[in-house]
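Written out below as structure tokens is the structure these notes cover.
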Amino acid sequence: MSVYCELVDVVQQIRYKTQIFYETFKRDSIAEQIYNFSNESTSEIDPDIPFSKSLDKDYSLLYRPVSTSNNNATSGNSTPPNNAISPNQQQQQQQQAQQQQQQQQQQQQQQQHQQQQQQQQQQQQQQQQQQQQQQAQQQQQQAQQQAQVQAQQQQQKPTTATTASTVTTTPQQQPSPNNTTSSCTSSSSGSSSGTTNTTSNTTTSTNTSTVTSATNSSTISSLTSTNASTSSAYSTDQQKPNQPPQQPQNISQPQNISQQQNTNNVQQNNQQQQQQQQQQQQQQTSTSPKKCKIVTFTGTSVKLNSKTLQKSDKTSEKENKQQQPDSSKTQQQQQAQQQQSQQQQQAQQQQQQQQQQQQQQQQQQQQQQQQQQQQQQQPVFIFVKEKVNKVNHDLPITPPPSLLTRLVKPNSEEAEYGDIVPPPGMGLTLSIHTGNTGAGQLKVRVIEKATIIQTIFATLKLHHNNGGTGLIPDPKAYNLRIADSNGRIDQDFPPLDPNQYITKFKDEVLVLCPNPKFDLKKSSSSLSISGGVPQQNNNNSVNSNSSNNSNSSNNNMKSSGFQPQQSQQQQQQTQQTQQTQQQAQQAPQQQQSQQQQQQQQQHPQQIQQQLSSNQLQPDQVGGGGGGGGGNFHRTHHRNVSSGPDAPLVVKITLPDSSITKVVFQKTMLLKDLLESTCKKRKLLISDHYFTLENGQTCNGTLPMEKLGGADLILVSRRPIEQMTALSPTDTDSTGSSSDLQQDIFWYDALAWQYKTYEVTKTKKYGPKQDRIIGIDRERVTNMSPKDTETKRPARLIKDISKVALLEKPKYFTIEYNDGKSYIYEAKTTSLANNYLCK
């Protein structure tokens, strides 16, 4: 061979393979295939290298390691080339060797597992065989007894039978548990005429059957019996037509019976020995290749009596019967196995049911634990101890309305202002002075998101529930102001906005003050319905409230606290009402109804008389030099005190839309008020003047007493020049210079009307967008002219922190509380001014 190897393992494998091929092709005399075993192509074979075609030579010696490369591989003269295996091939061969080792290990493990199973099966088979042997012995004993009885009764009839003389077993190797190969040879000799003529008729039959290890012993015994019986029957059938049966000369009847018994005993002993040998061979393990087991039988033909023939027939029948119980036993075993499997399945089902029940119990326990934890974590009621004001029993107490009355009322105050009473232990607690000597300071509890108007409503409700009187139930009739610990109003702070949240002032002491803008005419009809004051005492309540309003303004200047004082007119009115009540009790019911109607008619008349004494008449305004007319209508009513030297307060709206309140005397003129207001705010007196809310200009020589508490508006003659310095070239092409000098007059009703403006919004980095901005009393809307949605379509007025004009004409900016600011450009400068004023 021309190939040399370096690895010893590869050489061993090649030797093993060459031996296999050598054995397979030995008889065919194909030496060329042995030479071409290395899978070399014909082109790679060296034709100069001779090789021997003798079959007796071992060609595995041609493969030698590298160390002996100098020697010739064959008897030829030329030396083959040294072809070494590459490292990659070595790695592949090593990997293949490792894989083969792993496969061998797995096969060994499987074989061990199978051997264990076979041992268990063999043990079971041994137990079954022992039981069968015991049963067979019992049956044999019974059969022997019956045979002895029958032998005496039956007549002698000559027959021929075969007896197994020798049984030789040659176990060369361990047989497989599933296959047994037996070759049975039987020779029979038949007697003719009077003498015993032995004719050697050898019949060789090879019976190959594949059975399990559990039935090896039984099959061998059955084969011996069946072969013997068939040979005997065959010989008798052939001899019957030719020769009649003759009795043997030298054998007597009792000797035949004893000989048959001896042969049966010998057969049984041989069978037992064979079974024991087979069991021993199955237990012993060997790695040598398996070989078959050959069993030979020899037989002689003798004449027997009819009794012995019948006995042999019966024994064969018994053996057949013994085989039948074996099949029935196998069926019983299968049934038992099925029952066991069913029992196992039932046990598994029971276990599963038990597991399910346990899981359900665990789930129930977990649910119970969760319920207990939830019950333990439920909130505990916190009882807050609050101070309760003492009720004045001299005054009549009206019970609070029931839930039914609240539901029946279509316009209930609670429905309007919402439920502002917080649950126990939550919300805010405020200290509010009512100005009523009987009530004093109240501790009012409201929710955190309550507004000022809702807080006033809660204060009036608490005052009414505690039995207090003297306050109007309508929360719009009052304002809240900041005060000190003694209840004195702090003049540095204006009245709080009704729409603001109360949380901003939760740490302050507040005072309930009358609202000068509250219209008593419109609310007079609701005073008798809302409760808190009886209908007959409506005049008292109105008069007392009017006195409180006037006295509160006086006490604000003197800082003497918020304590109402009754004037002489009010005392007279109270005396008149008391007299009317006494008369109403004595008069019949008809007179009472008439008096009530008269009182209702007098109620608005008295209010008008009080207001008309301090109110500015239209003729007086028209007679002034300020340029008025007879169409003046005062928008708000203000009550003033009747004292001769009592100071008064007037509300003034400044040009920057801010509101201030200024104290004045009755004898002060309007021009003096203008001078003091402008000096305080560093404004030019010549560029400003006062107007009323309806836009009428007031004369400077008009005394303040004749205003009647009307609100004033401070208007600038040149508002744009003061806010921005504009040159004539800065005016827009569409507008004119007259827009800069045009005066703008606004009042609340006009400012609250919804109006839209077309503007251009300038973004942060330069791009512009067309927008339509709408303004009303509460909000600012942001719309697109292309009917597309905007990011924020509306925002509230109260969220605006600042509005101002820019240096460029027509530009203005809006800043919000969240820190965002936007720049807009109007079409004209006047529209920008109108937007800011609105």
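Keep in mind that glycine also has a Cβ here, set from the backbone N, Cα and C atoms.
The noted changes are left out; the structure has the residues it started with.
If you look up Swiss-Prot, you'll see 441-515 marked as domain 'CRIM'. Note: the domain 'CRIM' (441-515) comprises 21 helix, 21 strand, 33 coil (DSSP; helix = H, G, I, strand = E, B).
Annotated domain 'RBD' per Swiss-Prot: 648-717, in sequence order.
The note that Swiss-Prot attaches to the published mutagenesis Lys680 to Glu is: Loss of interaction with rasG-GTP; when associated with arg-681. Proximity of Lys680 (mutagenesis position) to non-local residues of its own chain (separation of 6 or more, Cβ distance below 8 Å) is seen for none.
Reduced to three states, the DSSP call for Arg681 (mutagenesis position) is coil. Take the CB of Arg681 (mutagenesis position) and look out to 10 A: across all protein chains shown you find 14 other CB atoms. According to Swiss-Prot, the experimentally introduced change Arg681 to Glu is described as follows: Loss of interaction with rasG-GTP; when associated with Lys-680.
Averaged across the domain 'RBD' (648-717), pLDDT in this predicted model comes to 81.
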